[in-house]
Amino acid sequence: MAAAAAAAAAAGAAGGRGSGPGRRRHLVPGAGGEAGEGAPGGAGDYGNGLESEELEPEELLLEPEPEPEPEEEPPRPRAPPGAPGPGPGSGAPGNQEEEEESGLVEGDPGDGAIEDPELEAIKARVREMEEEAEKLKELQNEVEKQMNMSPPPGNAGPVIMSIEEKMEADARSIYVGNVDYGATAEELEAHFHGCGSVNRVTILCDKFSGHPKGFAYIEFSDKESVRTSLALDESLFRGRQIKVIPKRTNRPGISTTDRGFPRARYRARTTNYNSSRSRFYSGFNSRPRGRVYRGRARATSWYSPY
């Protein structure tokens, strides 16, 4: 009887259990077939069933069924930054969120990609500026070379003359002594203008102080003018009696003294008067030491004409 009651209780517990697992179901007297044979017998069977339930609880408790664990999805490969992503609605919402998060994480390299063209543009601009600076330096060097090679317009550069040319020019020149210190080349040219065409007037100056030395040289267009100008020897010029004699040529390597004045190095102020018949000589020596006058125009240059 006890075994039958325990089996009936187990079957009733399995069939009549509610929503909660392991819920006990008490036997009602007379409900079962075997227990309904009699009231006394049924009550006794019920009591024996309770005792069996209390003595053997392990048989009445049902073990809860284990819930199935969700299967983990394999990791999906990430698409490269430039590859087109899946369209809207093609994937699950979870996948879309993951893609959005990955896009946010991978957005930082995109900013660097945007900065790269700007950096390249800055580098290109710096290279252009360096090239322009190099071109400017080259132009400046070319201008300096041209200025050193050719004299500026308006100034007479030194012309190297041969000994024959110097002697020929000296044969058409005269020496004028006792010249007033305030005299100008234009005044001397006007004083000797009647003797012939004057190519150049040179007033010698001291190379340290720059003051006139008191004598000058006048170059004519031809030798005939030299002979005519000798007639003005001991004539008055600015209230002083001047001395007029033919000019002598300095020969290289020979130290000469002309009328008590050393003729080695000195500064000069020169005025050149060009005519259709005359030939212009910028100087007798190559070293510039003086102020040169071309015609009536006045320019500055340094050279030693005699």
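The backbone N, Cα and C atoms fix where each Cβ goes, glycine too.
In the three-state DSSP scheme, L119 (mutagenesis position) falls into the helix class. The Cβ of L119 (mutagenesis position) has no same-chain neighbour under 8 Å that is 6 or more residues away in sequence. Per Swiss-Prot, mutagenesis L119 to A is noted as: Strong defects in the stimulation of PAPOLA.
Every protein chain considered, the tally of other Cβ atoms within 10 Å of the Cβ of E120 (mutagenesis position) stands at 10. Listed in Swiss-Prot as a mutagenesis experiment, E120 to A is described as follows: No defects in the stimulation of PAPOLA.
The Cβ neighbour count for K123 (mutagenesis position), using a 10 Å radius over every protein chain in view, is 10. Annotation of the mutagenesis experiment K123 to A in Swiss-Prot: No defects in the stimulation of PAPOLA.
In Swiss-Prot, the entry for mutagenesis A124 to S states: Slight defects in the stimulation of PAPOLA. The structure shown retains the original residue. When other Cβ atoms within 10 Å of the Cβ of A124 (mutagenesis position) are tallied across all protein chains shown, the result is 10.
Long-range C-beta contacts of V126 (mutagenesis position), restricted to its own chain and to partners at least six residues apart, with a cutoff below 8 Å, are absent. Record note (Swiss-Prot), mutagenesis V126 to S: No defects in the stimulation of PAPOLA. The unchanged residue is displayed.
Swiss-Prot lists E131 to A among its mutagenesis entries, and the accompanying note reads: Slight defects in the stimulation of PAPOLA. Of all the Cβ atoms in the protein chains shown, 10 others lie within 10 Å of the Cβ of E131 (mutagenesis position). Reduced to three states, the DSSP call for E131 (mutagenesis position) is helix.
Secondary structure from DSSP puts L136 (mutagenesis position) in a helix. For the published mutagenesis L136 to A or S, Swiss-Prot gives the following note: Inactivates PAPOLA.
On the 0 to 100 pLDDT scale, the domain 'RRM' (172-249) averages 89 in this prediction. The domain 'RRM' annotation in Swiss-Prot covers 172-249, and the record cites sequence analysis as its basis.
In the three-state DSSP reading, Y175 (mutagenesis position) counts as strand. Packing around Y175 (mutagenesis position) is summarised by its Cβ count: 19 other Cβ atoms lie within 10 angstroms of its Cβ, all protein chains included. Here the residue is the original one, but Swiss-Prot notes a mutagenesis experiment at this spot, Y175 to A: At least 20% decrease in poly(A) binding; no change in nuclear targeting; distributed uniformly in the nucleoplasm; not detected in speckles. Same phenotypic effect; when associated with A-215.
One entry in Swiss-Prot concerns the mutagenesis experiment F215 to A. Its note says: At least 20% decrease in poly(A); binding; no change in nuclear targeting, distributed uniformly in the nucleoplasm; not detected in speckles. Same phenotypic effect; when associated with A-175. According to DSSP, F215 (mutagenesis position) sits within a strand segment.
Nearest Cα neighbour of K123 (mutagenesis position) among the listed mutagenesis positions (E131, Y175, F215): E131. Cα distances from E131 (mutagenesis position) to the mutagenesis positions A124, Y175, F215 are smallest for A124. Packing around L136 (mutagenesis position) is summarised by its Cβ count: 10 other Cβ atoms lie within 10 angstroms of its Cβ, all protein chains included.
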